[in-house]
Amino acid sequence: MEGLLLLLPTAIIALYLYISLIRRSRKKHNLPPGSDGWPFLGETFSYLKPHSAISIGRFMEDHISRYGKIYRSNLFGEPTIVSADAELNRFVLQNEGRLFECSYPRSIGGILGKWSMLVLVGDMHRDMRMISLNFMSAARLRTRLMPEVERQTLLVLRSWREGSTFSAQEEAKKFTFNLMAKHIMSMDPGEPETEMLRREYITFMKGVVSAPLNFPGTPYWKALKSRSSILAVIERKMEERIGRRDRGDGGVEDDDLLGWAMNQSNLLKEQILDLLLSLLFAGHETSSMALALAIYFLESCPEAVRDLRDEHLAISMSGKEGECGLSWDQYKQMEFTHCVINESLRLGNVVRFVHRKAIQDVQYKGYDIPCGWKVLPVFAAVHLDSTLYSDPHRFNPWRWQSSSSKTTAANFMPYGGGLRLCTGSELAKLEMAVFLHHLVLNYQWKLAEPEQAFAYPFLDFPKGLQIKVRAIT
């Protein structure tokens, strides 16, 4: 009791200083309108309240209605400018490193690692990004990655039994995880070590999106344990290759990302470990959710499935005699497929917002963004803006074929933008296109029970997106 009484004056002083700081900032700057919410807590819990993935949620709707598309708040423990404005979002992303920099909560860096590309800034981020870009270059996509994408697609689809019911979300995760494990460390699907890594990764992901409470039994604590297990696997692979290299016994494995980072960069072991872990996270989780969304939206739009199937029937008949598998030229013919991919990403919004911080005082549209303030460009709010997209809550892949498609594309940021544009965006589109090609040619599907995607803010299908499939004969 005595200890609590001693803490009370400290808490009151801290609260007073916090309120005084906010008030001084308001007087000094012409801030956007908004609300600071509760001291310290701000409005974070309301902002993160789960809602339908094809909406921006009650919090955003109410704040935009009351304050406009640019407003201030207090989120994640920091004063924040929230932007549902397409022009400001582009301005923030295009001025990375000059006016703004990446600024995720510390808990993200704690679990992904301090050398993760998601949290790095400056020269180190540039160097890590270059390694990733070179590994996933257009030439490698054509020659090395596309055949493997098709192989992993067929492995998953051929395991489906006629008339069976299963989780499409889990199948999508299995597909993208096996693909990334193969690309990153040449690990084959179904092998005990690969399956162990996948189980650890499931635990790891639950912690990434949980509250950062690090004590035994919490998802965050379990995720840190899984992080250690995953890194141990990567480190063991590194040591095996160093041993083979010392013996002059190289191999095909050196052509994966681990070999690429070891042989064509000056990265330290710790940096390579965090790089591979973060790319496994980025390449698996977002791509699998995007694919699950496409399956979900297509199920309720038979016209789109019909047009998609017609396109892929024509493509499958265009192959050259003796040619095995899809060619790059055939992939480039998948025009409507890319409309479906774009629309799934626009409506579903896998990446709903990003974290940035002003590194100097910035003025925009008459408002001040003070140095040190967080800025959240909310892509979902732009993608679902009725002034930019007609009937924005309807799945309409044909909108990407219209005369206004250039305007539509200008406001489309599913992979971020600027210096931090997702390095795996082309690979992600390739994965979805190849999977959809074989899916629509070989199967019909329907939802086994009513379902919808929710934003937590990470996306998830609460029931796993259960579907029932029937083979096309």
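Just so it is clear, glycine is given a Cβ too, placed from its N, Cα and C backbone atoms.
Its Cβ placed at the centre, CYS422 (heme binding site) has 18 other Cβ atoms within 10 Å. According to Swiss-Prot, the heme binding site annotation covers CYS422, on the basis of similarity to another entry.
The note that Swiss-Prot attaches to the published mutagenesis ARG106 to Lys is: Mimicking CYP90G4, increased cholesterol 16S,22S-dihydroxylase activity and production of furostanol-type steroid; when associated with Y-59; A-109; F-145; S-149; S-203; G-278; G-282 and F-364. Cβ environment of ARG106 (mutagenesis position): PRO212 lie under 8 Å away, each six or more residues apart in the same chain.
All protein chains considered, the CB of GLY109 (mutagenesis position) has 16 other CB atoms within 10 Å. GLY109 to Ala appears in Swiss-Prot as a published mutagenesis result, with the remark: Mimicking CYP90G4, increased cholesterol 16S,22S-dihydroxylase activity and production of furostanol-type steroid; when associated with Y-59; K-106; F-145; S-149; S-203; G-278; G-282 and F-364.
For the recorded site, VAL149 (mutagenesis position), the DSSP three-state label reads helix. Experimental mutagenesis is annotated in Swiss-Prot for VAL149 to Ser, with the remark: Mimicking CYP90G4, increased cholesterol 16S,22S-dihydroxylase activity and production of furostanol-type steroid; when associated with Y-59; K-106; A-109; F-145; S-203; G-278; G-282 and F-364.
Per Swiss-Prot, mutagenesis THR203 to Ser is noted as: Mimicking CYP90G4, increased cholesterol 16S,22S-dihydroxylase activity and production of furostanol-type steroid; when associated with Y-59; K-106; A-109; F-145; S-149; G-278; G-282 and F-364. Neighbour density for THR203 (mutagenesis position): within 10 A of its CB lie 17 other CB atoms from the protein chains shown.
Of all Cβ atoms in the shown protein chains, 20 besides its own fall within 10 Å of the Cβ of SER278 (mutagenesis position). SER278 to Gly appears in Swiss-Prot as a mutagenesis experiment; the accompanying note says: Mimicking CYP90G4, increased cholesterol 16S,22S-dihydroxylase activity and production of furostanol-type steroid; when associated with Y-59; K-106; A-109; F-145; S-149; S-203; G-282 and F-364.
ALA282 to Gly appears in Swiss-Prot as a published mutagenesis result, with the remark: Mimicking CYP90G4, increased cholesterol 16S,22S-dihydroxylase activity and production of furostanol-type steroid; when associated with Y-59; K-106; A-109; F-145; S-149; S-203; G-278 and F-364. Cβ contacts within 10 Å of ALA282 (mutagenesis position), excluding its own Cβ and spanning all protein chains shown: 21.
Here Swiss-Prot describes TYR364 to Phe as a published mutagenesis experiment; the accompanying note says: Mimicking CYP90G4, increased cholesterol 16S,22S-dihydroxylase activity and production of furostanol-type steroid; when associated with Y-59; K-106; A-109; F-145; S-149; S-203; G-278 and G-282. The secondary structure of TYR364 (mutagenesis position), as reduced to three states from DSSP, is extended strand. Around TYR364 (mutagenesis position), the C-beta neighbours below 8 angstroms that are at least 6 residues distant in the chain are ILE70, LEU88, PHE91.
Annotation for VAL149 (mutagenesis position): spatial neighbours LEU179, LEU430, GLU431, VAL434, PHE435, criterion Cβ-Cβ under 8 Å with sequence separation of six or more. CYS422 (heme binding site) falls within neither a helix nor a strand when secondary structure is assigned with DSSP, and so counts as coil. In this structure, the CA atom of CYS422 (heme binding site) is 18 Å away from the CA atom of GLY109 (mutagenesis position). Put simply, of the mutagenesis positions THR203, SER278, ALA282, the one whose Cα is nearest the Cα of GLY109 (mutagenesis position) is SER278. If you take the Cα of THR203 (mutagenesis position) and the Cα of SER278 (mutagenesis position), they are about 15 angstrom apart, rounded to a whole number.
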